[in-house]
Structures are given as C-alpha cells and as structure tokens.
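Here's the structure we're looking at; comments come further down.
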Amino acid sequence: MKLEGKKVTVHDMTLRDGMHPKRHQMTLEQMKSIACGLDAAGIPLIEVTHGDGLGGSSVNYGFPAHSDEEYLGAVIPLMKQAKVSALLLPGIGTVEHLKMAKDLGVNTIRVATHCTEADVSEQHITQSRKLGLDTVGFLMMAHMASPEKLVSQALLMQGYGANCIYVTDSAGYMLPDDVKARLSAVRAALKPETELGFHGHHNLAMGVANSIAAIEAGATRIDAAAAGLGAGAGNTPMEVFIAVCARMGIETGVDVFKIQDVAEDLVVPIMDHVIRIDRDSLTLGYAGVYSSFLLFAKRASAKYGVPARDILVELGRRGMVGGQEDMIEDTAMTMARERGLTLTAA
C-alpha cells in the first residue's frame, strides 16, 4: 500500500511507559529536559504519568519519585507546541484524577482496560468527554481477543464517547498480519470520524513493522518512545519509526535528527539498564505476557531462585493480565516449592 502523504500523529511514551524500567523514579529535571527535547523535535503529543497511569502510586504498582500532579505541573507549562496526555486505568485512577489532570492542562485522557473489559471504562470516558478532553479508549493485551471481539469492545468505548480507539499490543506478541487483521476490523466498524491508534512493544523486534502495518490498516495515531524507553524490550523506538516514516513519505511533523538527539543525548543516559531484547523480554513477546511484568518477574526470580523466563512462560500459560501483578510473586513461590527449592527469603 502506498502511504506517501499520509499524516500520522505520533504519541510519545518515554515519560509514561518509560517509567516502568525506571521503577517510576524519574526526576522532575529528567522529565522536563526530555519533554522539552521532544517538544522541540516536533512531537505533538507526550504522555506523562506514573507507568500505570493516574493514581498508580501504590504498593502493587510502585511508588514514584514524585506525584502525578508534580510531574504534570512541571512539564505542561514548558510546552511550546506539544500537548500532554495522561493514562487512566479504571480501578486505579478515579474521576477526581481526571478533574485534576484537566485543571493542570492535560489535553488528552486515555482510558485503558483489558481488551475484553471495555464496559468498565464507561464512567471515565463519559466524564472525560464532559470535561471537553480528547478522549481515547485504550484496549490492552489485544492479542488475547479476536478481531470480532475487539470490534465489539471498541464500539462500546465509542458509544461512551471516545473519539479515538487504540488497539494495544501490551505484550509485544503480535506480528504484522495480526495487527492488520485487528485494526482493519476495528477501522471498518468505527464511525469515519473516530480515530484509530496503535501502541506496540518491541519484544519481538516488531514495533516499527507493526506500526507501519497499523497505518496501512487505517491508524492515524501511533505510540512510540525515544530510545524505546518502555516496559519489556521497550516501546516502538521513536527515532527509528520517524526515520522509516520519512523514508516512506509518511508525514509526522517530527524532525528526524532532533528526535535522534533526544534519544541518544537525553534518554539513553538516564536508563537504569539498557533497553534491549534479552531472553526475558523476548519471552514476554513469545509467550504473550504483559510487558510491565518484566521487572516484577526478575525480582521474584532473585527472591525464589526460579529463572525469570520460566516465571514469564508460566504467567503466559495462566493467561495473566495487567492488574495481576500481585500474583507474580505467588506464582514464583509456588514454582519454587514444586521444584523443591529452599525458600529462604523473608
């Protein structure tokens, strides 16, 4: 398909999904520096919150270095052309968080649910639209649902008021044909004015290819992160995606070289570990496991002596999804007992 001249809105994940590998410990100065770099490079939309969205600060998901209010309040006044978005997962974030985000100047709210649980998004999507916000329905772990099931869930979110629907490959499991099948079906079912988006992870090195497949299927919003900073092996690497789009004539409005500099000079130096496809993050993609489970599995591995890869494969076998982080340690402990390993950890 000829994509030359097609316009796409790129949505940066560095300061939200990138909080997962940073264990939510990004400083305000790091946030501001990277956000300003992204803004100057021409990125139109930048997501800023705890990795698990508004209200994510908790024992289950991790305590951040600063509150959502502090991060948003630091970044938004500095933006010259970029708008700022926030993620919200019903059950973690509340309507009060929505109002706080609106008051701070957030432009876009993305309401995220598991791909078969769109009905829990009604209150938050409805309220977001009442507040006049650009409102996105975000269907996570989309590889676990058939195209037909995704269509039914997308239509629910559209009916609640979402003006954009995302098909989200949270596990980095999908291949380009999987992406096309799902996004094509959803695109055909939505109103013409409802936008379609795609969020990928790079666990099988498919982030860029899947994003191009999504554009071919009708997506006009694509998520990516500078230097790929995100859960698992990271999100679609923004600087690579922008270069590929430039080669193909897809219009993003982002400067090819400035976004490279943001990735290399601002994002790579703050990484706690190199974001790459190691055996554990590769296993996320292969077994279809939620990407933010990676560090939880590594911690459980160190505690119980069961290889992280084995834990991740078992999580995939059990079909665990986002929100079940507390079950990762339980799974590792059970596996250790079954293997006769001595449980010395407190």
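Note that Cβ sites are derived from N, Cα and C of the backbone, with glycine treated the same way.
Given the structure is predicted, the values throughout are model-derived calculations rather than measurements.
Record features (Swiss-Prot):
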DOMAIN    8-260  domain 'Pyruvate carboxyltransferase'
BINDING   ARG16, ASP17, SER170, HIS199, TYR290  substrate binding site
BINDING   ASP17, HIS199, HIS201  Mn(2+) binding site
ACT_SITE  HIS20  active site, proton acceptor
MUTAGEN   LEU87 to Ala  32-fold reduction in the catalytic efficiency with acetaldehyde as substrate of the aldol addition reaction, but no change in the catalytic efficiency using propanaldehyde; thus, exhibits a 40-fold preference for propanaldehyde over acetaldehyde
MUTAGEN   LEU89 to Ala  As the wild-type enzyme, exhibits similar catalytic efficiency with acetaldehyde or propanaldehyde as substrate in the aldol addition reaction but displays higher catalytic efficiency with longer aldehydes (50-fold increase using pentaldehyde). Shows a reduction in aldehyde channeling efficiency by 30%
MUTAGEN   GLY322 to Phe or Leu  Unable to channel either acetaldehyde or propanaldehyde
MUTAGEN   GLY323 to Leu  Able to channel acetaldehyde but not the larger propanaldehyde
MUTAGEN   GLY323 to Phe  Unable to channel either acetaldehyde or propanaldehyde
MUTAGEN   GLY323 to Ala  Able to channel butyraldehyde (with less efficiency than wild-type) but not its isomer isobutyraldehyde
Rounded inter-Cα distance in Å - HIS20 (active site, proton acceptor), HIS201 (Mn(2+) binding site): 13
Close recorded positions near ARG16 (substrate binding site), where close means Cα within 10 Å, chosen from LEU87, LEU89, HIS201, GLY322, GLY323: LEU87
For HIS199 (substrate binding site): DSSP state (helix, strand, coil): strand
Recorded positions listed as ARG16, HIS20, HIS199, HIS201, least Cβ neighbours within 10 Å: HIS20
Assigned element (helix, strand, coil) containing LEU87 (mutagenesis position), judged by DSSP: strand
Chain-internal residues near LEU89 (mutagenesis position), provided their CB is under 8 angstroms and they sit 6+ positions away: ASP52, GLY53, GLY56, VAL111, ALA112, THR113, GLY322, GLY323
Least Cβ-crowded entry, counting other Cβ within 10 Å, from the mutagenesis positions listed as GLY322, GLY323: GLY323
Taken over the domain 'Pyruvate carboxyltransferase' (8-260), the model's mean pLDDT: 97
Spatially closest candidate among ASP17, LEU87, SER170, the listed recorded positions, to HIS201 (Mn(2+) binding site) (Cα to Cα): SER170
Shell list (Mn(2+); ref centroid = CB of ASP17, HIS199, HIS201; cutoff 8 A): MET13, THR168, ASP169, SER170, GLY172, GLY200, ASP223, ALA225, GLY230, ALA231, ASN235, THR236, SER291
For HIS20 (active site, proton acceptor), the three-state class that DSSP assigns: coil
